[in-house]
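Working notes for the structure below.
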Amino acid sequence: MNWVPSMRKLSDELLIESYFKATEMNLNRDFIELIENEIKRRSLGHIISVSS
């Protein structure tokens, strides 16, 4: 998928904001998991309590 690497261009703040907005809007679970994976990759899971 071409757009997944684009998540790396998002700031940490925008990535976290996107996660909360996506969950609030009940967006597609696969999309939310992509965001969660990027959050974990950046070691930011503690901010949103993403389980490993």
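Cβ atoms are placed via backbone N, Cα and C, with glycine included.
Unsubstituted: the structure retains its original residues.
Experimental mutagenesis at this site is recorded by Swiss-Prot as Met25 to Ala or Ile, annotated: Partial loss of ability to inhibit KinA autophosphorylation. Long-range Cβ contacts of Met25 (mutagenesis position) within its own chain (separation 6+, distance under 8 Å) are none.
When Cβ atoms from all protein chains are considered, those within 10 Å of Leu27 (mutagenesis position) total 13, not counting its own. Quoted from Swiss-Prot for the published mutagenesis Leu27 to Ala or Glu: Complete loss of ability to inhibit KinA autophosphorylation.
Here the residue is the original one, while Swiss-Prot reports the published mutagenesis Phe31 to His with the comment Complete loss of ability to inhibit KinA autophosphorylation. All protein chains considered, the CB of Phe31 (mutagenesis position) has 11 other CB atoms within 10 Å.
Annotation of the mutagenesis experiment Leu34 to Ala in Swiss-Prot: Partial loss of ability to inhibit KinA autophosphorylation.
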